[in-house]
Amino acid sequence: MTRINLTLVSELADQHLMAEYRELPRVFGAVRKHVANGKRVRDFKISPTFILGAGHVTFFYDKLEFLRKRQIELIAECLKRGFNIKDTTVQDISDIPQEFRGDYIPHEASIAISQARLDEKIAQRPTWYKYYGKAIYA
């Protein structure tokens, strides 16, 4: 599973922040593999709106600039929180065709969907999730 959230990185629980930091770069690798196999953006069914579940990762295939910028924010936030992260480099995506390197500005409704999913996860284990190392709900 690869998680890409739309919530501000500064508002993510520590666990969500680390998970996204680890998982987001997988999308760059997946797109590179598809490009190497001759795929173009038009070969994918990309939802016109943000979705969770099936199609969630594919939604971002033509939005790699958004993901690149988000990875910069994730790394900065991890360092700000004092996390010991090993990889602080942001992937150079200039080798990927331009049609995949679009930017994205999430709509408020999309951000709300993303936040609702995070809230749902936190509600399932309220004492486990932390923010700056402190329990969100003690």
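Placed from the backbone N, Cα and C atoms, the Cβ positions cover glycine too.
The noted changes are left out; the structure has the residues it started with.
Keep in mind the model is a prediction, meaning the values are calculated, not measured.
Positions annotated as active site, nucleophile by Swiss-Prot: Thr2. Swiss-Prot documents Arg3 to Lys as a published mutagenesis change and attaches the note Complete loss of DNA glycosylase activity. Here Swiss-Prot notes a mutagenesis experiment, His16 to Glu, with the remark: 50% decrease in enzymatic activity. In Swiss-Prot, the entry for mutagenesis Tyr21 to Phe states: No effect on DNA glycosylase activity. The structure shown retains the original residue. Under mutagenesis, Swiss-Prot gives Glu23 to Gln with this note: Complete loss of DNA glycosylase activity. Complete loss of AP lyase activity. Summarising the annotation, Swiss-Prot assigns active site, proton acceptor to Glu23. Under the heading of mutagenesis, Swiss-Prot lists Lys121 to Gln and annotates it as follows: 90% decrease in DNA glycosylase activity. Here Swiss-Prot describes Arg125 to Gln as a published mutagenesis experiment; the accompanying note says: 10% decrease in DNA glycosylase activity.
Using a 10 Å Cα-Cα cut-off from the residue listed as 'active site, nucleophile', the mutagenesis positions that qualify among His16, Glu23, Lys121, Arg125 are Glu23. Considering only the mutagenesis positions His16, Tyr21, Glu23, the residue whose Cα is spatially closest to the Cα of Arg125 (mutagenesis position) is His16.
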